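Here is the structure we will look at, set down as structure tokens.
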Amino acid sequence: MTIDVAAMTRCLKTLSDQTRLIMMRLFLEQEYCVCQLVDMFEMSQPAISQHLRKLKNAGFVNEDRRGQWRYYSINGSCPEFDTLQLILHQIDQEDELLNHIKQKKTQACCQ
């Protein structure tokens with residue numbers, strides 16, 4: 001599937017932030033609760049929420065509310081999904097920063 005220049009620009013702009021790019025790579029594998037992302041990225045909850053809001057506004061992620069908790073996963077039905085996959089699969093699985101963040105994955109505090 002192809003996308004127009006404006007859509008590609010929005011896609012690349014959203015992914016241009018290192019934190020959002022890594023989040024999206026993680027979402028290819030599974031969903032995450034906000035509390036897990038806070039621990040993994042060692043960022044404040046408002047900062048994580050701001051990144052997630054940008055990803056959600058772009059249509060790249062789904063938000064699933066379960067009680068007071070919010071879980072995020074990749075939106076496989078977004079028009080840019082094929083492009084997202086192509087970009088995200090280019091990230092080296094042995095990337096030092098990606099693996100550092102993955103190693104901090106914890107059991108969700110919300111479970």
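Residue numbers in this text run from 1 along the chain shown.
Note that Cβ sites are derived from N, Cα and C of the backbone, with glycine treated the same way.
None of the noted substitutions appears here; every position holds its original residue.
Quick look at what Swiss-Prot lists:
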- C33, C35, D39: arsenite binding site (BINDING)
- 1-105: domain 'HTH arsR-type' (DOMAIN)
- C33 to S: Binds DNA, but loss of arsenite-mediated regulation; when associated with S-35 (MUTAGEN)
- C35 to S: Binds DNA, but loss of arsenite-mediated regulation; when associated with S-33 (MUTAGEN)
Tally of DSSP helical, extended and coil residues in the domain 'HTH arsR-type' (1-105): 58 helix, 14 strand, 33 coil
Overall pLDDT for the domain 'HTH arsR-type' (1-105), taken as the rounded mean: 94
Other C-beta atoms that fall within 10 angstroms of the C-beta of C33 (mutagenesis position): 20
